[in-house]
Amino acid sequence: MVARNQVAADNAISPAAEPRRRSEPSSSSSSSSPAAPVRPRPCPAVPAPAPGDTHFRTFRSHSDYRRITRTSALLDACGFYWGPLSVHGAHERLRAEPVGTFLVRDSRQRNCFFALSVKMASGPTSIRVHFQAGRFHLDGSRETFDCLFELLEHYVAAPRRMLGAPLRQRRVRPLQELCRQRIVAAVGRENLARIPLNPVLRDYLSSFPFQI
């Protein structure tokens, strides 16, 4: 009896605790109340770019746009285009190379697309490549060219040999690239269409018709 009365006493609810239990809201009543709708927060407005806030200036004509687009595609295929390489990075890569070694990279100047970095006798230097009136020329030179690679070929073949061999990202070139270069050098890019080849090989030759 004593044990049973003790258990009953332990399980009994004290009068002081009863009002507290009655005052606590039940979970069923709180869950039945409708939830407040979630309103999406408005996205902050993105400010429009100010005129001239890009790296390159606006193209003057659609022909200029096509020429730069074509030049970019040729640069991607040439192997010595180093993209957004800095001036310091370009000079460090050229420092131990022979005189005349060069590479093409993006210019950091707002009014130029590309820059030419070359190892001179006095050390590496960089020259801006200007694009004006649909033609390319080096900074400080009056000689202009329809194509950036014609400009490079001109300075490679010049008597003073300002440019030598390009610094390629891959030192070992694929055999098909070497064959294409020799064919272009042998017959000239103006005669590539006359070579009796299937369309696939002819397209490959014309995809980079330069001797560099």
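Cβ coordinates come from backbone N, Cα and C, glycine included.
Every residue here is the original one, so none of the noted swaps is modelled.
In the predicted model, the domain 'SH2' (80-175) has a mean pLDDT of 94. According to Swiss-Prot, the domain 'SH2' annotation covers 80-175.
Marked as domain 'SOCS box' by Swiss-Prot: 162-211. DSSP labels the residues of the domain 'SOCS box' (162-211) in these numbers: 28 helix, 1 strand, 21 coil.
While the structure shown retains the original residue, Swiss-Prot records the mutagenesis experiment Pro51 to Ala with this note: No effect on LIF signal transduction suppression.
For the published mutagenesis Asp53 to Ala or Arg, Swiss-Prot gives the following note: No effect on LIF signal transduction suppression.
According to Swiss-Prot, the mutagenesis experiment Phe56 to Leu carries the following note: No effect on JAK signal transduction inhibition nor on binding to JH1.
While the structure shown retains the original residue, Swiss-Prot records the mutagenesis experiment Phe56 to Ala, Ser or Asp with this note: Loss of JAK signal transduction suppression.
As a published mutagenesis entry, Phe56 to Glu or Ser appears in Swiss-Prot alongside the note: Reduced binding to JH1.
The note that Swiss-Prot attaches to the published mutagenesis Arg57 to Ala or Glu is: No effect on JAK signal transduction suppression.
Quoted from Swiss-Prot, the note on the mutagenesis of Thr58 to Ala is: No effect on JAK signal transduction suppression.
In the three-state DSSP classification, Phe59 (mutagenesis position) falls within coil. Taking a C-beta cut-off of under 8 angstroms and a sequence separation of 6 or more, Phe59 (mutagenesis position) has the following same-chain neighbours: Tyr65, Ile68. Under mutagenesis, Swiss-Prot gives Phe59 to Leu with this note: No effect on JAK signal transduction suppression nor on binding to JH1.
What Swiss-Prot says about the mutagenesis result for Asp64 to Arg is this: Loss of JAK signal transduction suppression. Reduced binding to JH1. Neighbour count (other Cβ atoms within 10 Å of the Cβ, all protein chains): 16 for Asp64 (mutagenesis position). Secondary structure at Asp64 (mutagenesis position), as computed by DSSP, is helix.
Arg105 (mutagenesis position) falls within a strand when secondary structure is assigned with DSSP. Where Swiss-Prot documents Arg105 to Gln as a mutagenesis experiment, the accompanying text is: Loss of IL-6 signal transduction suppression. No effect on binding to TYK2.
Under its mutagenesis entries, Swiss-Prot includes Cys179 to Phe with the note: Abolishes interaction with elongin BC complex; when associated with P-175. Sequence-distant neighbours of Cys179 (mutagenesis position) (same chain, six or more apart, CB under 8 Å from its CB) are absent.
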Distance, Arg105 (mutagenesis position) to Asp64 (mutagenesis position) (CA atoms, angstrom): 19
Neighbourhood of Arg105 (mutagenesis position), C-beta criterion under 8 angstroms, separation at least six: Tyr81, Trp82, Gly83, Pro84, Leu85, Ala90, Phe114, Ala115, Ser117
